[in-house]
Amino acid sequence: MKNIGWMLRQRATVSPRLQAYVEPSTDVRMTYAQMNALANRCADVLTALGIAKGDRVALLMPNSVEFCCLFYGAAKLGAVAVPINTRLAAPEVSFILSDSGSKVVIYGAPSAPVIDAIRAQADPPGTVTDWIGADSLAERLRSAAADEPAVECGGDDNLFIMYTSGTTGHPKGVVHTHESVHSAASSWASTIDVRYRDRLLLPLPMFHVAALTTVIFSAMRGVTLISMPQFDATKVWSLIVEERVCIGGAVPAILNFMRQVPEFAELDAPDFRYFITGGAPMPEALIKIYAAKNIEVVQGYALTESCGGGTLLLSEDALRKAGSAGRATMFTDVAVRGDDGVIREHGEGEVVIKSDILLKEYWNRPEATRDAFDNGWFRTGDIGEIDDEGYLYIKDRLKDMIISGGENVYPAEIESVIIGVPGVSEVAVIGLPDEKWGEIAAAIVVADQNEVSEQQIVEYCGTRLARYKLPKKVIFAEAIPRNPTGKILKTVLREQYSATVPK
């Protein structure tokens, strides 16, 4: 039976002296043998708190070796980790604790004010029996035993519950099992060029699925994880050189920041091979900037529900297929579902995925779980197109698509054009009701109005987009509302600006 905690134990047996986790900012350096021992002590602490198989343990912590080992320790007990975004406000965290039925909450020092606010509520989460801060955890770990837990668990047993962003209401808890996480890590490790003793930089938060899966596949492949809890573009290149980093994880926005610092111009990092990125297509110009430094870029498309797996655009195709999310990873099928409900290998439609990497269910939401699947295919809610070579191009979210005069208009396509207008710093395109067309595309733009006007934006789009795709309305705003994970709240924008459209 596959158990993620057991995998760490096996790596500690095979490679006991190999560095597992390095955090230069705190001078933490831990081998796989040491990390496994710490995971066992974490399991002992959890057992003393009454945690048993199936119980939920909430982790409200920044990246740290303790986060990793609490996750592994819970896995060894058959308990279920609930990683929580440290940027969430008290009411949002409180909802997750209540919805997940978490029994123990372990939190870092920066989250203490949020925890205090939750505990001061008139009706705090009733299932929580213990609130463990960083100091209390450290004290308990000092006296904990490092023996391997003797618990039979793994396979289809729940491993973690991770809550989606919730742009349209309360977030849903995505349940992954030991099996789905093992499959996702295997899929990544079998698709990309990752080698034993590689050193991988992780500046992304572990409460997100891609980073958490990276932690796990690092143990699977015998990789050293270089952690950067607080991303700093001015320090990252020196860290890459000093720690002989081979691979880095980042989103396109971070990569754009990194190339603007002075250190990038003088960069000499012979060990570094490539970045893995996702969340948005990498601009072709940025790919070329990194290629000039002999740094390749691997891009991916994934969801929390697919445990960070889905498609990958390997570096050899980065320019030839610029704008694509790549092809399906190993052990994964990706297709499109047409309006007629037929699943097709090529063409345009809703992106669907079939694989062992998929979620088991949405926590306590059987109807949402049923609606998410079509004969084993997970419906992503994204609109995409798969070309004749099997490369996926994401068009937009299904729920955000605008139907104007009978034509499908994809906001993401318009946004990708408007962001190229000099002076524009942010943009969100939404559909607003229109008596003539049914809906029109409206662009909410954050820009310096001394540099750019509505007419300039429309004219710029007119040379790059079909006429029916042009924004019929441009609204300048000081800011665009986002949720704590940075996703634009288009429901808020639609509510805010619908009243401005003449009837």
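Numbering starts at 1 and runs along the chain as displayed.
Cβ atoms are placed via backbone N, Cα and C, with glycine included.
Heads up, this one's the original sequence, none of the swaps are in it.
Note that the coordinates shown come from a computational prediction; the quantities given were computed from them, not determined experimentally.
If you take the C-beta of Arg9 (mutagenesis position) and look for same-chain residues 6 or more apart in sequence within under 8 angstroms, you find Asn36, Lys76, Glu148. Here the residue is the original one, while Swiss-Prot reports the published mutagenesis Arg9 to Ala with the comment Alteration of the strength of the membrane binding; when associated with A-9; A-195; A-197 and A-244.
In three-state terms derived from DSSP, Arg17 (mutagenesis position) belongs to neither a helical nor a strand segment and is classed as coil. In sequence order, Thr31, Tyr32, Ala33 make up the list of same-chain residues 6 or more apart from Arg17 (mutagenesis position) whose Cβ falls under 8 Å from its Cβ. Quoting Swiss-Prot on the mutagenesis of Arg17 to Ala: Alteration of the strength of the membrane binding; when associated with A-9; A-17; A-197 and A-244.
Under its mutagenesis entries, Swiss-Prot includes Arg195 to Ala with the note: Alteration of the strength of the membrane binding; when associated with A-9; A-17; A-197 and A-244. Its Cβ placed at the centre, Arg195 (mutagenesis position) has 11 other Cβ atoms within 10 Å. In this structure, Arg195 (mutagenesis position) belongs to neither helix nor strand by DSSP; it is coil.
Here Swiss-Prot notes a mutagenesis experiment, Arg397 to Ala, with the remark: Reduction of binding affinity for fatty acids. Counting every protein chain shown, the number of other Cβ atoms lying within 10 Å of the Cβ of Arg397 (mutagenesis position) is 16. Look at Arg397 (mutagenesis position): DSSP puts it in a strand.
Experimental mutagenesis is annotated in Swiss-Prot for Ser404 to Ala, with the remark: Slight reduction of the fatty acyl-CoA ligase activity. Enhanced affinity towards palmitic acid binding. Taking the Cβ of Ser404 (mutagenesis position) as centre and 10 Å as the limit, one finds 19 other Cβ atoms among all the protein chains shown. The secondary structure of Ser404 (mutagenesis position), as reduced to three states from DSSP, is extended strand.
Around the Cβ of Gly406 (mutagenesis position), the number of neighbouring Cβ atoms within 10 Å comes to 8. The annotation that Swiss-Prot gives for the mutagenesis experiment Gly406 to Leu reads: No effect on the formation of acyl-adenylate intermediate. However, it shows very poor catalytic efficiency to form acyl-CoA.
If you measure from the Cα atom of Arg397 (mutagenesis position) to that of Ser404 (mutagenesis position), you get 16 Å. Cα to Cα, Arg195 (mutagenesis position) and Ser404 (mutagenesis position) are separated by 50 Å.
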